[in-house]
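Here the structure is laid out as structure tokens; the discussion comes afterwards.
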Amino acid sequence: MNFYRSSIISQIIKYNRRLAKSIICEDDSQIITLTAFVNQCLWCHKRVSVSAILLTTDNKILVCNRRDSFLYSEIIRTRNMFRKKRLFLNYSNYLNKQERSILSSFFSLDPATADNDRIDAIYPGGIPKRGENVPECLSREIKEEVNIDNSFVFIDTRFFIHGIIEDTIINKFFEVIFFVGRISLTSDQIIDTFKSNHEIKDLIFLDPNSGNGLQYEIAKYALDTAKLKCYGHRGCYYESLKKLTEDD
């Protein structure tokens, strides 16, 4: 059970009706608590990511493979040298091969680890910049990470999903707001226009009807929730992200 005290969940509960029962999904490095709400009042928060679970026209779920693992990003970010070394020595299995090589040289250490190549997957999105609203944040992040213009993206804003992510490796909590959407492109068309960048190494596409892992469980919860009646919502059913950006 997740005992993290969210900074915004009390406000979300106060102004938005809960739409579905919360679920908890987990793997060997993360515990994620998801709760769906009818979108009655939502605002951007500077410490909460906004992400989109997007379906292609050939019914695939778009997922991004991060260039850097979560652990590597944390090791680089932290200034505490003791913590850097401890994370590296204790959890090097959660790094990819290149990261292990770089850090082994940096610390002059060679941890006993399997020769695995870690890949951390995420949904497109990120932290809103100063002054950005939800549509603007999603438009920018999807363009930067996946190279898709907002004119191809349609978002269901009738509801949203609040997620609390506990990273059990680095012992930190993160919050995220998920929206469900569609892309008026096939998975092949998206791959053709995608350009590997400093955040995203490549793309993968999941089958919404079968699979395993955290990203599949998140998508299944979101897509099942999308079938429910969102009485009292103040959003739109698959509105163009471009139009949402212009309207706001």
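Backbone N, Cα and C atoms are what each Cβ position is placed from, and that goes for glycine too.
Just the original residues are modelled here, none of the noted substitutions.
Where Swiss-Prot documents ILE9 to Thr as a mutagenesis experiment, the accompanying text is: Loss of localization to the host mitochondria; when associated with T-12 and T-13. Within the same chain, the residues at least 6 positions away from ILE9 (mutagenesis position) whose Cβ sits under 8 Å from its Cβ are THR35, HIS162, ILE164, listed in sequence order. In the three-state DSSP scheme, ILE9 (mutagenesis position) is classed as helix.
Its Cβ taken as reference, ILE13 (mutagenesis position) is surrounded by 14 other Cβ atoms within 10 Å in the chains shown. In Swiss-Prot, a published mutagenesis experiment is listed as ILE13 to Thr, annotated Loss of localization to the host mitochondria; when associated with T-9 and T-12.
The domain 'Nudix hydrolase' annotation in Swiss-Prot covers 45-227.
In Swiss-Prot, a mutagenesis experiment is listed as GLU99 to Ala, annotated with the note 90% loss of decapping activity. For GLU99 (mutagenesis position), the same-chain residues 6+ apart in sequence whose C-beta sits under 8 angstroms from its C-beta are ASP68, SER69, LEU71, TYR72, ARG118.
Among the sequence features in Swiss-Prot, the mutagenesis site ARG118 to Ala is noted as follows: 90% loss of decapping activity. The Cβ of ARG118 (mutagenesis position) has 19 neighbouring Cβ atoms from other residues within 10 Å, across all protein chains displayed.
Per Swiss-Prot, mutagenesis GLU132 to Ala is noted as: 5-fold loss of affinity for magnesium, no effect on manganese affinity. Residue environment of GLU132 (mutagenesis position) contains 19 other Cβ atoms, counted within 10 Å of its Cβ in all protein chains.
Positions annotated as Mg(2+) binding site by Swiss-Prot: GLU132, ASP167. In the three-state DSSP reading, GLU132 (mutagenesis position) counts as coil.
For the mutagenesis result GLU141 to Gln, the note given in Swiss-Prot is Complete loss of decapping activity. When secondary structure is read from DSSP and collapsed to three states, GLU141 (mutagenesis position) falls in the helix class. Its Cβ placed at the centre, GLU141 (mutagenesis position) has 23 other Cβ atoms within 10 Å.
Under mutagenesis, Swiss-Prot gives GLU141 to Ala with this note: Slight change in magnesium or manganese binding.
Among the features that Swiss-Prot reports, active site, nucleophile is placed at GLU141.
Looking at Swiss-Prot, you'll find the mutagenesis GLU144 to Gln noted as follows: Complete loss of decapping activity. Counting only residues at least six positions away in the same chain, the Cβ atoms of ASN197, GLU199 sit under 8 Å from the Cβ of GLU144 (mutagenesis position).
Around GLU145 (mutagenesis position), the same-chain residues six or more apart in sequence whose CB sits under 8 Å from its CB are CYS64, PRO124, GLY126, ASN197, GLU199, ILE200, listed in sequence order. Record note (Swiss-Prot), mutagenesis GLU145 to Gln: Complete loss of decapping activity. The unchanged residue is displayed.
Look at Swiss-Prot and you will find GLU145 tagged as Mn(2+) binding site.
Around the Cβ of TYR221 (mutagenesis position), the same chain contributes ALA20, ILE23, CYS25, LEU34, ALA36, ILE161, each under 8 angstroms and 6 or more positions distant in sequence. TYR221 (mutagenesis position) falls within a helical segment according to DSSP. Here the residue is the original one, but Swiss-Prot notes a mutagenesis experiment at this spot, TYR221 to Ala: 75% loss of decapping activity.
Cα-Cα distance from GLU141 (mutagenesis position) to GLU132 (mutagenesis position): 11 Å (rounded to the nearest whole number). Sequence-distant neighbours of ASP167 (Mg(2+) binding site) (same chain, 6+ residues apart, CB-CB distance under 8 A): SER29, GLN30, PHE70, PHE173, PHE174.
Cα of ILE13 (mutagenesis position) to Cα of GLU132 (mutagenesis position): a distance of 23 Å.
Per-residue confidence over the domain 'Nudix hydrolase' (45-227) averages out at a pLDDT of 94.
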